[in-house]
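Here is the structure we will look at, set down as C-alpha cells.
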Amino acid sequence: MKPVTLYDVAEYAGVSYQTVSRVVNQASHVSAKTREKVEAAMAELNYIPNRVAQQLAGKQSLLIGVATSSLALHAPSQIVAAIKSRADQLGASVVVSMVERSGVEACKAAVHNLLAQRVSGLIINYPLDDQDAIAVEAACTNVPALFLDVSDQTPINSIIFSHEDGTRLGVEHLVALGHQQIALLAGPLSSVSARLRLAGWHKYLTRNQIQPIAEREGDWSAMSGFQQTMQMLNEGIVPTAMLVANDQMALGAMRAITESGLRVGADISVVGYDDTEDSSCYIPPLTTIKQDFRLLGQTSVDRLLQLSQGQAVKGNQLLPVSLVKRKTTLAPNTQTASPRALADSLMQLARQVSRLESGQ
C-alpha cells in the first residue's frame, strides 16, 4: 500500500502543502481552526510524519539515539522498552542501534550510525571499561551522552544500579538462611557489570568468612547457565546455594539442578540478578535482585533531556536495588527428600562413578 504523503493530507484537508508542512513542524503562524483541520486529516489518513525529515527541516523535537547490547537478552530489551515508553510520554522519538560485535570499535560504529541520523542525545547501554567509555564519549562529539553499563568510577555521565548493594543483599540473604557451601555463576568477565558483581560477591562472602566452593563463567544466556551448572554437578561439586549474575542464566541453572535429580530450593537454593519480567513465572518463582528497568528508562530519558538543555548535574548517578524473595531459596537441609528424588540422586551418583571408572 502506498504510504500517505503531505500532498495527500493537504488534498484531504483542502489546504496547501505548505500549510500541512507548517502544522507537522509545529510552526506558530497557523490558526487553531486550520491546525485542527489538518490534524483531523492526518488522523483519518493515518499519516505518519518522517522524523528524520523533520530533523533536517530544523524541527526541535528530541530524537534519542540508543546504542545497546543484544536485544535477545531480557535486560537490554526491557531497558530499551522503558526508554521508548518515557520518550513517547515526552513527545520524543527513539532510534536504536544494536552493537552486533564485542569491543569498543563496534560500540563506536553504533554511535556513528546514530549520529548520522542527527540524534539530539545518546543513551549507551553497552558494557565499557573506563578508558573505552571515555573514548566512546569523545566519539559523540558535541552530542550529550549518557552511559548505563560502566563503573561508577568512570568520569563520564552515567546512571547505573548499585552493584555493591545488589551483591551484598544476595550474600546476606543466603548467609541468613544458613548457607556456607555457595557457588558463583558469573557473567562474561569481559563485561564490567559481570566483574563488579563477582567482586561484590567475593567481598561480602569474605566478610562472612566464606569461600565459594566453585566459580563458573557464563555468557548471560540461559543455555550457558545450564551448561556451566551441569558441568559443575557432573564434577561432583554440589553447593547448597548458587549466586547467579542474571536471571536468564539462573533459569538454565535451575534446569540443570532439576535434570540432575535435585530440587531447586530444597537441595540447591538459587539467587538470580535483574528481576526480569519472566522471573516470577519460573518454576519455582525465582528469588532475585531487582533492578527497576522502568525507573532506569524514565530517569535516563529525563536526565538526557536535562543534559541537552545544560541543566543536569554531570557525573554518576546510582539507582537502588532490592531483594525479591520468592521460592528458590530455603535454609539448607530443612526438608526430607522424596523417595523419587533420592532415587534420582543415586542414579546421578552412579552415572558419575561409572564415568570415573571408565576414565571419561
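Cβ atoms here come from the backbone N, Cα and C positions, even for glycine.
If you look for the noted substitutions, you won't find them, since the model keeps the original residues.
What Swiss-Prot lists as domain 'HTH lacI-type' is 1-58.
Secondary structure at Y17 (mutagenesis position), taken from DSSP and collapsed to helix, strand or coil, is helix. Here the residue is the original one, but Swiss-Prot notes a mutagenesis experiment at this spot, Y17 to H: Broadening of specificity.
What Swiss-Prot notes for the published mutagenesis of R22 to N is this: Recognizes an operator variant. Applying an 8 A CB threshold to same-chain residues 6+ apart, the list for R22 (mutagenesis position) reads H29, V30.
Swiss-Prot documents Y282 to D as a naturally occurring variant and attaches the note In T41 mutant. Y282 (variant position) counts 21 other C-beta atoms within 10 Å of its own C-beta, drawing on all protein chains shown.
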If you average the pLDDT over the domain 'HTH lacI-type' (1-58), what number do you get?
77
Under 8 Å Cβ to Cβ from Y17 (mutagenesis position), same chain, six or more residues apart: give me those in sequence order, or none if nothing qualifies.
L6, Y7, A10
